[in-house]
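To start, the structure under review is shown below, and the notes come after it.
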Amino acid sequence: MAEKKQWHETLHDQFGQYFAVDNVLYHEKTDHQDLIIFENAAFGRVMALDGVVQTTERDEFIYHEMMTHVPLLAHGHAKHVLIIGGGDGAMLREVTRHKNVESITMVEIDAGVVSFCRQYLPNHNAGSYDDPRFKLVIDDGVNFVNQTSQTFDVIISDCTDPIGPGESLFTSAFYEGCKRCLNPGGIFVAQNGVCFLQQEEAIDSHRKLSHYFSDVGFYQAAIPTYYGGIMTFAWATDNDALRHLSTEIIQARFLASGLKCRYYNPAIHTAAFALPQYLQDALASQPS
């Protein structure tokens, strides 16, 4: 039997992970990034950008449920949601499940990502691009949040790692723009890497966000594709009560929403804000 082709991730220099490639569905360099989608027997369809895995069919639900339902249920009455990035459509899919949300704006820098994900990752978007509340804007995320006249209750930054095009979504200019277009009491969340391997990323985000928001923290989830431990999500708001809501309050909102999830539940919601001591110590050691 012929040996299967392997695809190796290049995020770290000294170690990494690989996937057996059963079939390459798409591989092309766009104006902004090198994209590949291939099939793997264990993880289904896998999408990678610039040598780094972004999403797989097998475990994407963990990431997307935690990035959407945690801020939306903590907020309690979000009407207008902004997604930065998220071209695969799975973040949009989860937001559309909240029937009280009135508008969903998604800003994606690369129109090519949206078009090929609609074709090659249909399970990710599950038809959500056709939701009448949805509006797609092709623009740079930093430019959008600093120029738009719209305001939002929840902003979700579905950013790549802070390299290449994704680097700008970890800058003070981006965070300041998000604060600018966030309604009072609104919540900003962002992907912030696997903290055991990318601790400096979390520290840097915490320091920058603290200039614009009075309550900055992280919550976490374990996602197999993003190897190396727990993945952290940045959390920023000016309402510190939202991070400390009881499980009973979240439970009531969850039941009222009618959501059926595969990973998220109210107990996971409140527990996710408990962080490992090494991350707490690293954040506490930073100058104020």
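Think of each number as a place in line: the chain as shown, counted from 1.
Cβ coordinates come from backbone N, Cα and C, glycine included.
If you take the C-beta of Asp158 (mutagenesis position) and look for same-chain residues 6 or more apart in sequence within under 8 angstroms, you find Met67, Ile83, Ile84, Gly85, Gly86, Met91, Gln191. As annotated by Swiss-Prot, active site, proton acceptor applies to Asp158.
The DSSP secondary structure for Glu108 (S-methyl-5'-thioadenosine binding site) is strand. Positions annotated as S-methyl-5'-thioadenosine binding site by Swiss-Prot, on the basis of sequence analysis: Gln33, Glu108, Asp140, Gly141, Pro165.
As annotated by Swiss-Prot, spermidine binding site applies to His64, Asp88, Asp158, Cys159, Thr160, Asp161, with the evidence given as sequence analysis. The Cβ of Asp88 (spermidine binding site) has 26 neighbouring Cβ atoms from other residues within 10 Å, across all protein chains displayed.
The domain 'PABS' annotation in Swiss-Prot covers 9-238.
When secondary structure is read from DSSP and collapsed to three states, Asp158 (mutagenesis position) falls in the strand class. Quoting Swiss-Prot on the mutagenesis of Asp158 to Ala: Completely inactive.
Among the mutagenesis entries in Swiss-Prot is Cys159 to Ala, noted as: Reduction of 23% of the aminopropyltransferase activity. Other C-beta atoms found within 10 angstroms of the C-beta of Cys159 (mutagenesis position) number 22, with every protein chain shown included.
For the published mutagenesis Cys159 to Ser, Swiss-Prot gives the following note: No influence on aminopropyltransferase activity.
Swiss-Prot gives this note for the published mutagenesis Thr160 to Ala: Reduction of aminopropyltransferase activity.
Among the mutagenesis results in Swiss-Prot, Asp161 to Ala has the note: Completely inactive. The residue drawn here is the original one.
For the mutagenesis result Pro162 to Ala, the note given in Swiss-Prot is No influence on aminopropyltransferase activity.
Record note (Swiss-Prot), mutagenesis Ile163 to Ala: No influence on aminopropyltransferase activity. The unchanged residue is displayed.
Under mutagenesis, Swiss-Prot gives Pro165 to Ala with this note: Reduction of aminopropyltransferase activity.
In this structure, Asp140 is the one among the binding-site residues Glu108, Asp140 with the smallest number of other Cβ atoms inside 10 Å of its Cβ. Closest in space to His64 (spermidine binding site), of the recorded positions given as Gln33, Glu108, Asp140, Gly141, Cys159, is Cys159, taking the CA atom of each residue. Gly141 (S-methyl-5'-thioadenosine binding site) sits 12 Å from Thr160 (mutagenesis position), taking the CA atoms of both as reference points. Thr160 (mutagenesis position) sits 12 Å from Glu108 (S-methyl-5'-thioadenosine binding site), taking the CA atoms of both as reference points.
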